[in-house]
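Visitor: Okay, these came from Swiss-Prot:
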type    : residues      : note
DOMAIN  : 381-476       : domain 'SH2'
DOMAIN  : 471-520       : domain 'SOCS box'
MUTAGEN : ARG406 to Lys : Abrogates the ability to induce EGFR degradation
MUTAGEN : LEU484 to Pro : Abrogates the interaction with ELOB and ELOC and the ability to suppress EGFR signaling; when associated with F-488
MUTAGEN : CYS488 to Phe : Abrogates the interaction with ELOB and ELOC and the ability to suppress EGFR signaling; when associated with P-484
Amino acid sequence: MDKVGKMWNNFKYRCQNLFGHEGGSRSENVDMNSNRCLSVKEKNISIGDSTPQQQSSPLRENIALQLGLSPSKNSSRRNQNCATEIPQIVEISIEKDNDSCVTPGTRLARRDSYSRHAPWGGKKKHSCSTKTQSSLDADKKFGRTRSGLQRRERRYGVSSVHDMDSVSSRTVGSRSLRQRLQDTVGLCFPMRTYSKQSKPLFSNKRKIHLSELMLEKCPFPAGSDLAQKWHLIKQHTAPVSPHSTFFDTFDPSLVSTEDEEDRLRERRRLSIEEGVDPPPNAQIHTFEATAQVNPLYKLGPKLAPGMTEISGDSSAIPQANCDSEEDTTTLCLQSRRQKQRQISGDSHTHVSRQGAWKVHTQIDYIHCLVPDLLQITGNPCYWGVMDRYEAEALLEGKPEGTFLLRDSAQEDYLFSVSFRRYNRSLHARIEQWNHNFSFDAHDPCVFHSSTVTGLLEHYKDPSSCMFFEPLLTISLNRTFPFSLQYICRAVICRCTTYDGIDGLPLPSMLQDFLKEYHYKQKVRVRWLEREPVKAK
């Protein structure tokens, strides 16, 4: 214990020597043992070399009084080593940023009890500087006090600690619990505040009727969110027809690529639903159909069997080759269309069927022959009539991209391709709309060609083929030739039209044989009647 007491007294004396009293002669020299930490220039430097004016400064007296340290006589500091100076050097490097922005003239604040009674609390950096040692410690205390006062001034809006006491007593009582809680939490967890002006926006809610979205003019108040997005609403709800000027007046600079694709798909959908303009001097054929509306049926663009064809004033004759009940639900059964149907007063004979709804639709269309039937017949990848199972048997074990062209088993389509991709045999129908062939007639962004052979040539290039599209790089050649009758039909169809076949001096059976490879293009759809059927 005696040894510990001597060490403590020695340590206390060293700390007190840093704060010399006025008129005291402090001629403490650094011992030679401190050469391990100090440079050669710092060996002969004496801490007591400062002038009496510097020692008698009121700032130094104030520091000594606040720290509770009494002036002491000169005593040499011996047996110093590097270990005792490490905390001082680290402390200087940490608080260097705060010392750069400190200005003198600010009243010092008391240090807390922990740092005041700690053994290292009063130790100064006597070995790290020479002339600026005392000013460094004073500036450090100035920075701590000034930064604390600035934080209080920013928070309470006062300029001194004395004003802060009066302001705090006046404002704490008037501040609400939420404000005091927010001040306590601070900026770490900011609480969201809602202005009173935003409350009426949520209170004025009302239901929007579907009929309001179908109006030509905006029914919503100007400046509202719906009024600003009215052009987007009309883009998806307004019927687009060749006579519609909505998209013609729309600013194309405001439309992005995705919006442009959506706009094209919408126009294609309505074009499939309404039909296209017929070519001049084209013979118009008419379908009249009456069927039951079933909303579960998927509406498609093709004309299925089960419809009644009339020419001129002849009566309607139902077709007998109706495969199933679903074939009678054709494109004319598009009950989801929301625009008003044009009611015609003309009387048409039709076959009525019982059901929940009775729909009478008149569809005008034209017949067109396949334009490149001769090239298709001469193509070695074309196998003629073949179902999917025969095609899969031929493609089994073939490399990626092997394909063949065959007749489609569905009556609504002419041709299909069977190909190998992803180690399996896949099939894709060739669709047609507005005299263009593609693998998806509903999407105008998909590649399309005016001929079937042109479509096949495009997908032979792997760089032009998407991962979900057919890859047709290697053709699987057929092993048999077509008959002379097939080749003659292809040659005749290249030189005439569908309606021109009727003028050829041929028997009706041969005329039907020549018309086999043709497609129907819809040119106009008219909804004549739509009314509920009374249950018996």
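Using the three backbone atoms N, Cα and C, a Cβ is placed for every residue, glycine included.
How buried are the listed features, and what sits near them?
Guide: Looking just at the domain 'SH2' (381-476), the mean pLDDT is 94.
Cβ neighbour count for ARG406 (mutagenesis position): 22 (other Cβ atoms within 10 Å of its Cβ, all protein chains included).
For the recorded site, LEU484 (mutagenesis position), the DSSP three-state label reads helix. The Cβ of LEU484 (mutagenesis position) lies under 8 Å from no Cβ of any same-chain residue at least six residues away in sequence.
Sequence-distant neighbours of CYS488 (mutagenesis position) (same chain, 6+ apart, CB under 8 A from its CB) do not exist here.
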Visitor: Using DSSP, what's the helix, strand and coil tally for the domain 'SOCS box' (471-520)?
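Guide: Within the domain 'SOCS box' (471-520) the tally stands at 24 helix, 5 strand, 21 coil.
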